Each structure stands twice: as structure tokens, then as C-alpha cells.
Amino acid sequence: MATHHTLWMGLALLGVLGDLQAAPEAQVSVQPNFQQDKFLGRWFSAGLASNSSWLREKKAALSMCKSVVAPATDGGLNLTSTFLRKNQCETRTMLLQPAGSLGSYSYRSPHWGSTYSVSVVETDYDQYALLYSQGSKGPGEDFRMATLYSRTQTPRAELKEKFTAFCKAQGFTEDTIVFLPQTDKCMTEQ
């Protein structure tokens, strides 16, 4: 009887370990010595990856958007994005509140009522930034998203390769990674 119980426990443990190995990393690193003042200014969303079904459903209709990062009064960041939706420019602002180390923020979604962590994983401040967001939309609905921001509308091929490698390391598959096409709409200063 003890041998039978041990066998089942061993199989259960192997199953748990197998799931742990297959799961994407829950923690991502943050840009060392993150300098928030250098991160401010205009960025373009050049790439996205997400485990959310909306990306697969809407990715053909998505296009690049312009985002402006400005300091918030609480030491966090205001991330204001302007994008094309139903042939009109729409603007949304997210307040990223400081959450621990520099480069780590939290965001409370008014739509979902959930709080997400947002990390600046890597940036050179002049050309690109890799951001990673994670949280939960509800019970059992984990949400993960990686974003490639570029200072220009035409990021270099090496940056796209870097973003793809980062996404795959986080468990995203090719069909969940999209590079957003350029658009002339909603990109001018307003």
C-alpha cells in the first residue's frame, strides 16, 4: 500500500514539476539603474504579444499608436496613447504608479477593475523599450503582455528580433506576437 501511495505521489510531483517547467517565468527583470527622466517623451508601439484572445481576434485591425510618457505627481508615469479606432483618433491615459524598484509600476484598469504590474524590462532610452505587463482579468484569467516601444515608426530589424526572442522566453508563441503596421493617422502632435 505504501509503495502504491509513493508511486502516485511521485507521478503527481512529476506532473507538477512538468507544469512548472512549461509555465512562463512569473518574474521578469527590470532595467538595471532605470532612469525615469530619460524614459519620458514620445514612443511608438511597434510590437505586441499577449496571451489574451483579443489579440488573436483583433490583430489584423491593429496598427501602430503614438504614446507620450510624462511624469505624474506621485512619482509615477502618465502614459497617454493615441490610436486609430473606428476611423477616429482615440486617446487614453494610464497612470503607472511606482511599485517597488525603479522601472516597476502598477496600473489599475477601470475597465476590468484589476491591477496589473508593468515593468520596463530593457531600454536604451534613445531607440527602444521592452515592457512586460501581467495581472488577472478575473478568477483563472491571467493576463500577460509584452510591448516593444520605439522612438521611431520604423524600428530596426535587430530590435524586432530582440523583441521576438524576449517574447518567446516569456512563453509567447509566434501566433501571439504581432508587429504593428505604420499608419499616418493619429501620429501627429496634438
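Positions of Cβ are set from backbone N, Cα and C atoms, glycine also.
If you look for the noted substitutions, you won't find them, since the model keeps the original residues.
The active site, nucleophile annotation in Swiss-Prot covers C65 and rests on experimental evidence. One entry in Swiss-Prot concerns the mutagenesis experiment K59 to A. Its note says: Increases enzyme activity about two-fold. For the mutagenesis of M64 to A, Swiss-Prot gives this note: Reduces enzyme activity almost ten-fold. The structure shown keeps the original residue. The annotation that Swiss-Prot gives for the mutagenesis experiment C65 to A reads: Loss of enzyme activity. According to Swiss-Prot, the mutagenesis experiment F83 to A carries the following note: Reduces enzyme activity about five-fold. The note that Swiss-Prot attaches to the published mutagenesis Y149 to A is: Increases enzyme activity about two-fold.
Structure coloured by features recorded in Swiss-Prot.
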residue: K59; record: mutagenesis position; Cβ within 10 Å: 15
residue: M64; record: mutagenesis position; Cβ within 10 Å: 23
residue: C65; record: mutagenesis position; Cβ within 10 Å: 23
residue: F83; record: mutagenesis position; Cβ within 10 Å: 21
residue: Y149; record: mutagenesis position; Cβ within 10 Å: 24
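For the recorded site, M64 (mutagenesis position), the DSSP three-state label reads coil. Rounded to the nearest whole angstrom, the C-alpha distance between K59 (mutagenesis position) and Y149 (mutagenesis position) is 17.
In this structure the C-alpha atoms belonging to Y149 (mutagenesis position) and C65 (mutagenesis position) are separated by 10 Å.
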